[in-house]
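Colleague: Take a look at the following structure, please.
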Amino acid sequence: MSDGDYDYLIKFLALGDSGVGKTSVLYQYTDGKFNSKFITTVGIDFREKRVVYRANGPDGAVGRGQRIHLQLWDTAGQERFRSLTTAFFRDAMGFLLLFDLTNEQSFLNVRNWISQLQMHAYCENPDIVLCGNKSDLEDQRAVKEEEARELAEKYGIPYFETSAANGTNISHAIEMLLDLIMKRMERCVDKSWIPEGVVRSNGHTSADQLSEEKEKGLCGC
């Protein structure tokens, strides 16, 4: 796809404590590479990737491909950047929430991150995929898979164990998040409505319509 040759621009935000591997996960997804020497993100950064999304119909048939330009925003996890990070929550349509499988505190802080999303995202029930990262470091694991899955089930969100080092489940997690977003859009009664964080290739957004649809409860917020 050439520049501008897409149906939708969709913004995802990666968030979680500092050091959980947000930058490495996004870099693995967009470039297929792992860099163990990344420095801690300061403020906000982003990466981009073009994909084709094909929805399955009720009869299992694959629908027409939607050309998607993904913007994957990488946020600083440190407390001193928290106000800057939350300012970007409303501009994103989906959230990749990461914790470090070798760091129990980063897992315990997942609840705080979800609370922040519920307060600052485009609605109280945004689309989130939870990722326990660094699954390749099994001998250093501090969080049991059952614990993480139980927490994800409590919030009704998908859970994946990922590794930026070898790429395990990273594409699956982001594809799942994209699928949740596209299905949310399909559920909208007014098909001309596109949520914040989603831009048509003509550059038009619909922030005003978002508030109206949220009040009507049309899109599952």
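Glycine is no exception: its Cβ is also placed from the backbone N, Cα and C atoms.
This is the original sequence, none of the listed changes applied.
Reproduced below are the annotations present in Swiss-Prot:
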- 16-24, 74-78, 133-136, 163-165: GTP binding site (BINDING)
- Gln78 to Leu: Loss of GTPase activity (MUTAGEN)
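Locate each feature and note its surroundings.
Modeller: According to DSSP, Lys22 (GTP binding site) is assigned to a helical segment.
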Colleague: For a quick check of understanding: among the binding-site residues Gly16, Gly19, which residue's Cβ has the most other Cβ atoms within 10 Å?
Modeller: Gly16
Colleague: For the binding-site residues Lys22, Lys134, work out the Cβ neighbour count at 10 Å and name the residue with the minimum.
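Modeller: Each of the binding-site residues Lys22, Lys134 was scored by Cβ atoms within 10 Å; lowest is Lys134.
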